[in-house]
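Reproduced below are the annotations present in Swiss-Prot:
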{"type": "VARIANT", "residues": "Lys8 to Glu", "note": "In plasmid pBP201"}
{"type": "VARIANT", "residues": "Glu15 to Gln", "note": "In plasmid pBP201"}
Amino acid sequence: MREAVIAKVSTQLSEVVGVIERHLEPTLLAVHLYGSAVDGGLKPHSDIDLLVTVTVRLDETTRRALINDLLETSASPGESEILRAVEVTIVVHDDIIPWRYPAKRELQFGEWQRNDILAGIFEPATIDIDLAILLTKAREHSVALVGPAAEELFDPVPEQDLFEALNETLTLWNSPPDWAGDERNVVLTLSRIWYSAVTGKIAPKDVAADWAMERLPAQYQPVILEARQAYLGQEDRLASRADQLEEFVHYVKGEITKVVGK
């Protein structure tokens, strides 16, 4: 199953890895494919997720050239018949090994940055709490396209650090403007956080949605059902459930907080 999914995006994947190798090869330690491509299967709007590990920081010339070339290998969901959205996260080996929280991210590329990149705005290296979640994902489910397996290269992320990252993520969503235009993703992400808080594991979005559905009061189930169906390619109508959506967000945040604290 996993090999078949990867085969469907092999051409694009080869192009992306080729760009990475061309710009980073002297310092490149590893490239790991993680996310939907290797866990649960690519859905209509799924990204191709890559974690790249290098030995040294990127100079500004390399950063800009790499990002500009990655832009040519990626497309926003629904805008291309042959290209998927690509998300590339780059870390420096000594910033994450040995593990410490929060860890530093050297670079991240994604379609949400396209307009900024075209305007000449490039995100610098930064502390990223999400690396605790990302590295947990990579250690659980990934394929090494370059270098050793993720579970061999990366230290395990302690559960308390994973919980801290999950808890910090909850602060992003407090009122409707925080999820306007991104309703589906927020609903599914909250379901995944809830799943991870309870189980200590990372699940595909649709699997986490099914898990959450079984635990939700009946009045919130239509919200997650709409999000799941939209994720699988049906029409996204979540914006029409504004009141239910707000109640859902606050309910699930409350359930997560019971587990992870604060």
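Just so it is clear, glycine is given a Cβ too, placed from its N, Cα and C backbone atoms.
Just so you know, the substitutions we noted aren't modelled in this structure.
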Provide, as an integer number of angstrom, the distance between the C-alpha atoms of Glu15 (variant position) and Lys8 (variant position).
13
Sequence gap of 6 or more, C-beta under 8 Å: which same-chain residues meet both conditions with respect to Lys8 (variant position)?
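Looking at Cβ-Cβ distances below 8 Å from Lys8 (variant position), excluding near sequence neighbours, one finds Leu42.
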